[in-house]
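Sequence annotations record features per position, and here Swiss-Prot assigns domain 'Ig-like C2-type 1' to 24-104. Residues annotated as domain 'Ig-like C2-type 4' in Swiss-Prot: 299-397. Quoted from Swiss-Prot, the note attached to the mutagenesis of TYR544 to Phe states: No effect on binding to THOC5. Looking at Swiss-Prot, the entry for mutagenesis of TYR559 to Phe says: Reduced interaction with CBL. Prolonged signaling, due to reduced internalization and degradation. Reduced interaction with FYN. Promotes cell proliferation. Reduced autophosphorylation at Tyr-807. Positions annotated as domain 'Protein kinase' by Swiss-Prot: 580-913. Residues annotated as ATP binding site in Swiss-Prot: LEU586, GLY587, ALA588, GLY589, ALA590, PHE591, GLY592, LYS593, VAL594, LYS614. Quoted from Swiss-Prot for the published mutagenesis LYS614 to Met: Loss of kinase activity. Abolishes binding to THOC5. Experimental mutagenesis is annotated in Swiss-Prot for LYS614 to Ala, with the remark: Loss of kinase activity. The mutagenesis experiment TYR697 to Phe is recorded by Swiss-Prot, whose note states: Abolishes interaction with GRB2. What Swiss-Prot notes for the published mutagenesis of TYR706 to Phe is this: No effect on binding to THOC5. Slightly reduced enhancement of cell proliferation. Under its mutagenesis entries, Swiss-Prot includes TYR706 to Gly with the note: Slightly impaired signaling. Where Swiss-Prot documents TYR721 to Phe as a mutagenesis experiment, the accompanying text is: Abolishes interaction with PIK3R1. Strongly reduced phosphorylation of PLCG2. No effect on binding to THOC5. Looking at Swiss-Prot, the entry for mutagenesis of TYR807 to Phe says: Reduced kinase activity. Strongly reduced phosphorylation of PLCG2. Diminishes binding to THOC5. Recorded in Swiss-Prot as a mutagenesis result, TYR807 to Gly carries the remark: May alter protein folding or stability. Loss of kinase activity. No effect on interaction with PIK3R1.
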Amino acid sequence: MELGPPLVLLLATVWHGQGAPVIEPSGPELVVEPGETVTLRCVSNGSVEWDGPISPYWTLDPESPGSTLTTRNATFKNTGTYRCTELEDPMAGSTTIHLYVKDPAHSWNLLAQEVTVVEGQEAVLPCLITDPALKDSVSLMREGGRQVLRKTVYFFSPWRGFIIRKAKVLDSNTYVCKTMVNGRESTSTGIWLKVNRVHPEPPQIKLEPSKLVRIRGEAAQIVCSATNAEVGFNVILKRGDTKLEIPLNSDFQDNYYKKVRALSLNAVDFQDAGIYSCVASNDVGTRTATMNFQVVESAYLNLTSEQSLLQEVSVGDSLILTVHADAYPSIQHYNWTYLGPFFEDQRKLEFITQRAIYRYTFKLFLNRVKASEAGQYFLMAQNKAGWNNLTFELTLRYPPEVSVTWMPVNGSDVLFCDVSGYPQPSVTWMECRGHTDRCDEAQALQVWNDTHPEVLSQKPFDKVIIQSQLPIGTLKHNMTYFCKTHNSVGNSSQYFRAVSLGQSKQLPDESLFTPVVVACMSVMSLLVLLLLLLLYKYKQKPKYQVRWKIIERYEGNSYTFIDPTQLPYNEKWEFPRNNLQFGKTLGAGAFGKVVEATAFGLGKEDAVLKVAVKMLKSTAHADEKEALMSELKIMSHLGQHENIVNLLGACTHGGPVLVITEYCCYGDLLNFLRRKAEAMLGPSLSPGQDSEGDSSYKNIHLEKKYVRRDSGFSSQGVDTYVEMRPVSTSSSDSFFKQDLDKEASRPLELWDLLHFSSQVAQGMAFLASKNCIHRDVAARNVLLTSGHVAKIGDFGLARDIMNDSNYVVKGNARLPVKWMAPESIFDCVYTVQSDVWSYGILLWEIFSLGLNPYPGILVNNKFYKLVKDGYQMAQPVFAPKNIYSIMQSCWDLEPTRRPTFQQICFLLQEQARLERRDQDYANLPSSGGSSGSDSGGGSSGGSSSEPEEESSSEHLACCEPGDIAQPLLQPNNYQFC
């Protein structure tokens, strides 16, 4: 019977007296109120394991002297039985405590919604009461208010739920748990019970422990047990081929017969060691389990590695050092240490420990090794046997670096070639005719291999420095001398040419400052000034930039980001250019464009798929090409997820770089919401929302056209706006357009807004799991595809500011200030927590149906002061109170107090579940017709930038009262930092 996954937490604890683990507070039960802080502490002789129902907000405190579980905001979902078990000593047993979170609004906590058992087993319906006082009024019903079958025998356990004895196939049904609270009936949601017919089979066996080590004289216990639905089976325990005469204990548990033979040894000796077998058999068959029992003279600790202790890697490579430890008793202390010789610029060592029975695996991660990280790495471990250690020596391989100089020695010309690298490079000299920068052995007049160069320096873990000398007597003019070096990492060369000095002719003295010379100097000065001015203007011109950042490591508040240009590009993404058939331009901007295309053979040979292709303009500069390539590399690095615009392929050879992504038929979320808002007659408030807030808010007036932007890829200004729609090239396209038009007429519901919010949160949680910081989370950067699936896109930020008066140049980077967290605005600090702040602004956009954030407030000193002082926007008219609470938590000035994206996903899914269940929620009403089509095409780069704050009074309905008087001038959502 499966009741859902358990909560399992491990922690090494301090030693205390012999016996079972102890849970504090003591007592079999603990009753608390919702919102209280609950702390459960388990003290044991060694490592312990907690198990119990999965519930939110439990944390494990590694600093406590024992294994401590804490929740600072208890909810009814924390109700359940929690067990603490000592891992290393099965004789010690375990200790339990049952927690009640007494919530009058939630009488039941369901641990599972489906239970499957075999006929004849005990079936547990895990509906737990949250208040022990309710146990006398509980009852069980079948779905639809029907009574439980008269032949069904069941009882209620406050710790486990309703238990049906010897379940029958006829008992398969949906059950509802009921109780009375203050004279009113309180019911749980349904639990589906499925009872399968029993099939005869051999007994199930268990031999514990699976491996055992004891020091001579210690106590030990080996338990052989078997279970079966029928009583007719036998169990024996053997050591080698010898059957052990051990008493048999029988029991009947959970509708199964259980038979146990337990061997207890008070003081083990060497003759007790060996292979033990547990054998159970019946008329159907036999099952056997074996284990190895080892008796040792004393404690031991052995460290080994399958790797060589002398490691060599190239600079920039990554390496994992792995050590296996076999130990009894448990290892108490261990640590990795760097022993030098380079102690400057050392970063904190990153390692993990994997634990099995009497065996440990220690792994040290050395990522992108730097020159200063070569040297000795030392693992030290301790148990009762004492200390043991293992040392790795890491040497870095360097490609050769070469320098050629000339010096006369005793009247003869000598060329010196100084070379550094590791392993020691080989040196070859070549003499070639003429002044050339290339020469091989076939072209060379003479070749000398220096097999014994002079070693100038050979320090451990560092480069070898050598010098090769080529005595040539007299340098020959019109000759080039090459010093070529090579080792296993790479090769390098440098040439030297003799310079011929002819006789100089003295010119007659003339005045330097003649009028002609002065004029020439003046013209040259003007040209230089003009060149500097053009260079300055070019530097000021915004570049196509990559906004996302991927964290390589962090220490405290100090983050180190991966350089995306250094990421590898996997050729598996390469797609033939000839298999792309381009359609209409979806959007064009200052640096490139997004084009609809049909891809033939993408994924499968006969596949035909509509895609979006991002490309640069032919006038793009090298740094912009590098930025697009970086964007391609990072998309391939992140991998696939349903809620991000996924990479499908790329064309990087034989022409300009093309990035092929998913085609999003509904365009960006911002314009989608605004098109829906145009059809709105009034708000549809949820029952949990204040009814007094702006009840006169009836019609959202929006302009008929919005500037379509894609971070510079699809931004042309209002006049050159290209509506992103599917291109009708076939009858199937016309049907597709009809589906989109039909969808356009469907009114929005509150569930739709929750659906968009939850999907974006899931996409952001995926990016956070990949250590990716988006830095531009906004509705304009979320695209919608078939089925209203929201996808996060627009990882690059580049705007067409040349034709947009809303942007003021104050540097070389534009920033979405109204979406940014305070630490990003004032300290230029970007973290996952700053993305959470931006997500809160996006939530506000969604539940205001596409209004501008901070309506009526300009981006100026007043705006910055409001943000710094903790100003928060008012509750949007379509947002329930719970959603607005999420927004407020996202806007906490202290980043560490903001929720994680995983927590946001959980809260939104809970709200969506309640919305689906509550039939009183009404749809957001529509005008009966669609004034805007939802069939706008989208792309990976597709986004839209809203027009700045309109002066309509409807927009001010979402403002704080003090902000309504703020004049609505033309604002600027982006500024330079």
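Placement of Cβ uses the backbone N, Cα and C atoms for every residue, glycine included.
Here the features listed in Swiss-Prot are painted onto the structure.
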{"residue": "LEU586", "record": "ATP binding site", "Cβ within 10 Å": "32"}
{"residue": "ALA588", "record": "ATP binding site", "Cβ within 10 Å": "22"}
{"residue": "GLY592", "record": "ATP binding site", "Cβ within 10 Å": "28"}
{"residue": "VAL594", "record": "ATP binding site", "Cβ within 10 Å": "28"}
{"residue": "LYS614", "record": "mutagenesis position", "Cβ within 10 Å": "27"}
In whole Å, how far is VAL594 (ATP binding site) from LYS614 (mutagenesis position) when you measure between their Cα atoms?
5
Write out how many residues of the domain 'Ig-like C2-type 1' (24-104) are helix, how many strand and how many coil, based on DSSP.
6 helix, 40 strand, 35 coil
For the domain 'Ig-like C2-type 4' (299-397), how many residues does DSSP put in helix, in strand and in coil?
3 helix, 65 strand, 31 coil
